[in-house]
Amino acid sequence: MLGAIAYTGNKQSLLPELKSHFPKYNRFVDLFCGGLSVSLNVNGPVLANDIQEPIIEMYKRLINVSWDDVLKVIKQYKLSKTSKEEFLKLREDYNKTRDPLLLYVLHFHGFSNMIRINDKGNFTTPFGKRTINKNSEKQYNHFKQNCDKIIFSSLHFKDVKILDGDFVYVDPPYLITVADYNKFWSEDEEKDLLNLLDSLNDRGIKFGQSNVLEHHGKENTLLKEWSKKYNVKHLNKKYVFNIYHSKEKNGTDEVYIFN
């Protein structure tokens, strides 16, 4: 079950098990949609939200972009696994223009396919000695075949309007892990999210949360205590890639918490 892009911690390997716990719904709300590995692979209609506006704008642009358009940019910049200077030129041009198509092409050539955006909105991922492959076009085609059911938004999770009949799926940054995209997530943000989920439960709205209770010796005591009010399913998975190449293969208690 492919996403639109490679994305740290994506749920494509876990999704079959997760979907077995999803309820019936009028609309699927993916509150932290990331690489779309969930949004693209559930029944619509879907609201795919992520606070990272450049990524959401990239998805919106991709709806009207052909694969030939992607190849034209790669040819124009003479990009390959060894074209570091050409990659840096493309990165410079994206940071000047904020053209979402350039961001999409950049991510194929950046380190671990990561999209790092700094506080100024600039793409900062270094060259990754990589380029497109067969899976790149496969992901693109999967996106194009499944994007019609999706409405995109780039709001803070507290600002998304949740309707009666929605099912709200959340896969937030994890408080106790060290991935790059978790660095702006604080205990206050965690509390705000848990309070939001409690309020949804009070309204009779179904939710499900992917998270980790323990990771490499750390414990999310806040989440563990909160989860006692709900159903907790313990999961086992292997991430698509581990950018920190941790030698610890065990010690992560990944869970799905739902009402």
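Backbone N, Cα and C atoms are what each Cβ position is placed from, and that goes for glycine too.
Residues or ranges marked as S-adenosyl-L-methionine binding site in Swiss-Prot (evidence: a large-scale study or a structure entry): Tyr7, Lys11, Phe32, Cys33, Gly34, Gly35, Leu36, Ser37, Asp50, His156, Phe157, Asp171, Tyr181. Under a cutoff of 8 A between CB atoms, and with a sequence separation of 6+ in the same chain, the neighbours of Asp50 (S-adenosyl-L-methionine binding site) are Phe32, Cys33, Gly34, Ile56, Ser154.
Secondary structure at Pro126 (mutagenesis position), as computed by DSSP, is coil. Here Swiss-Prot describes Pro126 to Glu, Phe or His as a published mutagenesis experiment; the accompanying note says: Loss of methylase activity.
Under its mutagenesis annotations, Swiss-Prot gives Pro126 to Ala, Cys or Gly the following note: Hypermethylates DNA. Within the same chain, residues at least six positions away from Pro126 (mutagenesis position) with a Cβ under 8 Å of its Cβ are Gly110, Phe111.
Annotation of the published mutagenesis Pro126 to Ser in Swiss-Prot: In damh; hypermethylating mutant; the original residue is retained in the structure shown.
Among the mutagenesis experiments that Swiss-Prot reports, Phe127 to Val is described with the note: No longer methylates hmC-DNA-containing DNA.
Cβ neighbours of Phe127 (mutagenesis position) (same chain, under 8 Å, six or more residues apart in sequence): Lys84, Phe87, Leu88, His109, Gly110, Phe111. Reduced to three states, the DSSP call for Phe157 (S-adenosyl-L-methionine binding site) is helix. In this view, Phe157 (S-adenosyl-L-methionine binding site) is surrounded by 18 other Cβ atoms within 10 Å of its Cβ, with every protein chain counted.
All protein chains shown were included, and the count of other CB atoms within 10 Å of the CB of Gly34 (S-adenosyl-L-methionine binding site) stands at 25. Between the candidate binding-site residues, Phe32, Leu36, the densest Cβ environment within 10 Å is the one around Leu36.
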